Amino acid sequence: MRVNGYRGAKVGAVDTTSPPEVPASARLQRLAPMLLVVSILARLAWTYLVPNGANFVDLHVYVGGADALDGPGALYDYVYADQTPDFPLPFTYPPFAAIVFYPLHLLPFGVVAFIWQIGIIAALYGVVRVSQRLMGLQSQRRVAMLWTALGIWTEPLRSTFDYGQVNVVLVLAVLCAVSTTRWWLSGLLVGLAAGIKLTPAVAGLYFLGARRWAAVACSAAVFFATVGVSWLVVGAQARRYFTELLGDADRIGPIGTSFNQSWRGGISRILGHDAGFGPLVLIGIGITAVLALLAWRAIGGAQDRLGGILVVSLFGLVLSPISWTHHWVWLIPLMMWLLHGPLSALRGARILGWGWLALTLLGVPWLLSFAQPTIWEIGRPWYLAWAGLVYIVATLATLGWIAFSRKGSG
């Protein structure tokens, strides 16, 4: 046909009967509830149907240590060795943890283990939801289900389930402390978390950087209150922990195993002996501290609350003498922040986010553990030693990217 002297193109018939194509992300979100249920059932099946699916050794320590409170002077003499003959596991936590866990020893262990697993899943979902809230994405419940379903199979969560660890609950407590503006609630949550396990105390750096002085003071007061309660309940054992055992990394576990993803662990594997806090370890910590400070400033500190606590937590993980893979639960909110947060549109964010996801789903430190004859042997071939820096190097890359990505985008 001609219109004003021009020949128009033929227009084909428009199909109005076929439904529009649904994006893959939307299809996944529709399936989110089912995928979450399948993931949970698969995890429970792994625990109960696969030989050695989970040994709950740390949960045994929690329960056994709590039970030891009934025997005077026995808390820090207690060890669990039924499934770990090469390393009898002592109770390495503050005495307040034994008081908190005390009711657990009144129940059959099988019941405790099942409830514990459900609690881990609920806490993981809580971590995801609070992370979303901190990014202003609280309406995305189905996305939260997907992250929970996927997170169950990342290495930090796999080892949490295997050992029956408590770290997911502690991460949730710190995130809730960051998300609330109530100074007393922030202080209460951080203080209690640090009273159960010392590692959450690093969150105090976030509140110092955010100049939330009341929260800092309250968290310190609550922590010392847990010490006081412990002193009243277990007396000499509390004194023994805080004057003799605190800081004894050898008592916590083998420094050189690939599961220890801290600077001290990584440098020790390269040197072939425990590096302690020697020059190389201090240099590594110093470099990380500088990158963390630059990253903190780049995101405006506590203006990005999730980004801020992630920067602090990454620094704390490599600073600690021992950071087992189950300590790295912080990688779940980190991946969410990289892929959905305020910097997600910048070049490199998706590479880091998907890169962390690949590392944690593969479980690189776990794979490397098969190449070490025992957990106590520190020395190993150079390529395995350097490969054992995987989380540390990825942390440096992440902090460096946060520190300089905005400049690069400008």
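Here the Cβ of each residue, glycine as well, is placed from N, Cα and C on the backbone.
Keep in mind that this structure shows the original residues, not the substituted ones.
What you are looking at is a predicted structure, and each value in this text was computed from that prediction instead of being measured.
Record features (Swiss-Prot):
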| type | residues | note |
| --- | --- | --- |
| MUTAGEN | Asp58 to Ala | Loss of mannosyltransferase activity |
| MUTAGEN | Asp67 to Ala | No change in activity |
| MUTAGEN | Asp70 to Ala | No change in activity |
| MUTAGEN | Asp77 to Ala | No change in activity |
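Taking the Cα atom of each, Asp70 (mutagenesis position) and Asp77 (mutagenesis position) are about 13 angstrom apart. Note: the CA-CA distance between Asp77 (mutagenesis position) and Asp67 (mutagenesis position) rounds to 12 Å. A simple Cβ count within 10 Å picks out one of the mutagenesis positions Asp67, Asp77 as the most packed, and that one is Asp67. Taking the C-alpha positions, the distance from Asp58 (mutagenesis position) to Asp67 (mutagenesis position) comes to 14 Å. Most Cβ neighbours within 10 Å, among the mutagenesis positions Asp58, Asp70: Asp58 holds that distinction in the structure as shown.
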